[in-house]
Amino acid sequence: MKTLSPAVITLLWRQDAAEFYFSRLSHLPWAMLLHSGYADHPYSRFDIVVAEPICTLTTFGKETVVSESEKRTTTTDDPLQVLQQVLDRADIRPTHNEDLPFQGGALGLFGYDLGRRFESLPEIAEQDIVLPDMAVGIYDWALIVDHQRHTVSLLSHNDVNARRAWLESQQFSPQEDFTLTSDWQSNMTREQYGEKFRQVQEYLHSGDCYQVNLAQRFHATYSGDEWQAFLQLNQANRAPFSAFLRLEQGAILSLSPERFILCDNSEIQTRPIKGTLPRLPDPQEDSKQAVKLANSAKDRAENLMIVDLMRNDIGRVAVAGSVKVPELFVVEPFPAVHHLVSTITAQLPEQLHASDLLRAAFPGGSITGAPKVRAMEIIDELEPQRRNAWCGSIGYLSFCGNMDTSITIRTLTAINGQIFCSAGGGIVADSQEEAEYQETFDKVNRILKQLEK
């Protein structure tokens, strides 16, 4: 195994370096950007730009296609096992570097429906978006923008100077402005949402489940460049786990406030969000809103259920006795909403990989409910369409062993002139129908309205 670290050269610092370079790459299939959203947030340190992967993995249903130069292999093996084998085959294991969290490796999308490969679920919801369940590139280079140290680092396991020349030779080609060509429409009426809410309540009161995340999906048609839409949304939403992925079939625009799982030098962290109230224009009223959320018995109960679920999921692979909860019920403000967040930490054993951790906890419990598998069965029964990219994860598994992933909430899927955006909320036994319905709008109204401008 090569322990050589990648060659690194430092480029001129500019705060918008990630967008500056990615704007020239944004049209290339498999060009991907992880962006910290300029957020005033402790986890808004790094932006990561990649393109031109040396290998790609795409999973549709039971089949994963691995494409490496001219060679294409199709397998029905566990997709995360296949991914780990591809990473192992690269035979690169650089030493940990806290200033370079991603030193090449796997980066991309793990859609919600990838969970069907790890749990047995019904197939009731319509599959109407033809994007892969997993779309991951293996990259031997990356551009890392560090907003803490004010550095722009280009790293490569091949000729770093050739990569720099390639990057600087890319031409910015003006694209058509992004425009919605229809109004947003939901996939369910208010009455239909009410019926589904009451069905969830029946399941809860019969003891089938104790929390279910129920969502509605909004849809519009559009023309123009999706990257232009992302630039506009990213500036306005300042979400620490934002991302733009250009896939062969379409684009993913993510403005996520939520970390799924970080594994940094075998230290595990997950930060589930459960509990939401809208921000208010008046600062004093807004402060009261934050206090109200912090003291909400319902939201604390919801949050605690997911903390317990995530402790259990991570505990399946963590070092025995290492799972801890250093933060419980912390209110974090974002531009549109206040969120109630908790933090769980643990240690990954030496013999396991980050991919084992991802599999053990996927998809994140904060967007399913609890118990997880039963909640996912109910979701498949009640939501008209499959979730696809929404409520999955975007992130990386670095050659050095690190992993960082988001939960893809506040995330739009753009494909064939159609754009989709979903929002849901955790329903528990004492949830109020109107409040839950309104919460779905509180979460995405800001995004939907920005694209209408």
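Placed from the backbone N, Cα and C atoms, the Cβ positions cover glycine too.
None of the listed substitutions appears in this model.
Here Swiss-Prot flags Ser36, Tyr43, Ser44, Arg45, Phe46, Pro240, Phe241, Ser242 as L-tryptophan binding site. Counting Cβ atoms from all protein chains shown, Ser44 (L-tryptophan binding site) has 19 others lying within 10 Å of its own Cβ.
Quoted from Swiss-Prot, the note on the mutagenesis of Glu258 to Asp is: The reaction is extremely slow. All protein chains considered, the CB of Glu258 (mutagenesis position) has 25 other CB atoms within 10 Å. DSSP classifies Glu258 (mutagenesis position) as coil under the three-state reduction.
Here Swiss-Prot describes Glu258 to Ala as a published mutagenesis experiment; the accompanying note says: The reaction is extremely slow.
Residues or ranges marked as active site, proton donor in Swiss-Prot: Glu258.
In Swiss-Prot, a mutagenesis experiment is listed as Lys274 to Arg, annotated with the note Reduced catalytic efficiency. Non-local neighbourhood of Lys274 (mutagenesis position): Asp299, Glu302, Asn303, Met305, Ile306, Leu340, Ser342, Ser366, Gly426, each in the same chain, at least six residues away, with C-beta under 8 Å from its C-beta.
For the mutagenesis of Lys274 to Ala, Swiss-Prot gives this note: Absence of covalent intermediate. Addition of ammonia allows the formation of the covalent intermediate and shows that ammonia can replace the function of K-274. Reduced catalytic efficiency. The structure shown keeps the original residue.
A mutagenesis experiment is reported in Swiss-Prot for this position, Lys274 to Arg, and the note states: Absence of covalent intermediate. Lys274 (mutagenesis position) falls within a strand when secondary structure is assigned with DSSP.
The active site, N6-(4-deoxychorismate)-lysine intermediate annotation in Swiss-Prot covers Lys274.
Listed in sequence order, the residues of the same chain lying 6 or more apart from Gly275 (mutagenesis position) and placing their CB within less than 8 Å of its CB are Leu293, Ser296, Asp299, Arg300, Glu302, Asn303, Phe329, His339, Leu340. Swiss-Prot gives this note for the published mutagenesis Gly275 to Ser: Catalytically inactive for both the glutamine-dependent and ammonia-dependent reactions and fails to interact with PabA.
The secondary structure of Arg316 (mutagenesis position), as reduced to three states from DSSP, is coil rather than helix or strand. Here the residue is the original one, while Swiss-Prot reports the published mutagenesis Arg316 to His with the comment Catalytically inactive for both the glutamine-dependent and ammonia-dependent reactions and fails to interact with PabA.
Taking a C-beta cut-off of under 8 angstroms and a sequence separation of 6 or more, Ser322 (mutagenesis position) has the following same-chain neighbours: Thr345, Ala346, Gln347. Swiss-Prot gives this note for the published mutagenesis Ser322 to Thr: Complete loss of aminodeoxychorismate synthase activity.
The number of other CB atoms found within 10 A of the CB of His339 (mutagenesis position), across every protein chain shown, is 22. The mutagenesis experiment His339 to Trp is recorded by Swiss-Prot, whose note states: Catalytically inactive for both the glutamine-dependent and ammonia-dependent reactions and fails to interact with PabA.
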Close in space, distant in sequence - Phe241 (L-tryptophan binding site), Cβ under 8 Å, 6 or more apart: Leu34, Ser36, Gly37, Tyr43, Ser254, Ser256, Pro257, Glu258, Arg259, Ile394, Ser406, Ile407
Among Tyr43, Phe46, the one of these binding-site residues whose Cβ has the fewest neighbouring Cβ atoms within 10 Å: Tyr43
The one of Ser36, Ser242 whose CB sees the fewest other CB atoms within 10 Å, among these binding-site residues: Ser36
Of Arg45, Arg316 (the recorded positions), the residue whose Cβ has the fewest other Cβ atoms within 10 Å: Arg316
Remaining residues near the recorded L-tryptophan site, that is with C-beta within 8 Å of the centroid of the site residues Ser36, Tyr43, Ser44, Arg45, Phe46, Pro240, Phe241, Ser242: Leu34, His35, Gly37, Ala39, His41, Asp47
Packing count at Pro240 (L-tryptophan binding site) (other Cβ atoms within 10 Å of its Cβ): 23
C-alpha spacing of Arg316 (mutagenesis position) relative to Phe46 (L-tryptophan binding site), in angstrom: 29
